[in-house]
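Everything below concerns the one structure shown next.
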Amino acid sequence: MKSIRCKNCNKLLFKADSFDHIEIRCPRCKRHIIMLNACEHPTEKHCGKREKITHSDETVRY
């Protein structure tokens, strides 16, 4: 199981084996985080590429 942490303040947000789409607001720093296509053993074929996009409204995509 993988620990998912906020990239801004490093707070543990949740633990998961895999997921397709997660939207969460960090309870500590209030940053809005969107995570797409992550799995325990990521491959481009099964999980897609992970990328980080930062917007002016403090939304972060991984």
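Cβ atoms are placed via backbone N, Cα and C, with glycine included.
Among the mutagenesis experiments that Swiss-Prot reports, Cys6 to Ser is described with the note: Loss of transactivation ability. As annotated by Swiss-Prot, Zn(2+) binding site applies to Cys6, Cys9, Cys26, Cys29. In Swiss-Prot, the entry for mutagenesis Cys9 to Ser states: Loss of transactivation ability. The structure shown retains the original residue. The annotation that Swiss-Prot gives for the mutagenesis experiment Cys26 to Ser reads: Loss of transactivation ability. The note that Swiss-Prot attaches to the published mutagenesis Cys39 to Ser is: No effect on transactivation ability. For the published mutagenesis Cys47 to Ser, Swiss-Prot gives the following note: No effect on transactivation ability.
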Would you please pick out, from the mutagenesis positions Cys6, Cys9, Cys26, the one with the fewest other Cβ atoms within 10 Å of its Cβ?
Cys9
Would you mind listing, in sequence order, the residues at least six apart from Cys29 (Zn(2+) binding site) in the same chain with a Cβ closer than 8 Å to its Cβ?
Cys6, Asn8, Cys9, Lys11
Using an 8 Å cut-off from the Cβ centroid of Cys6, Cys9, Cys26, Cys29, can you name the remaining same-chain residues around the Zn(2+) site, in sequence order?
Lys7, Asn8, Asn10, Lys11, Pro27, Arg28, Lys30, Arg31
Assigned conformation of Cys29 (Zn(2+) binding site) - DSSP reduced to three states:
coil
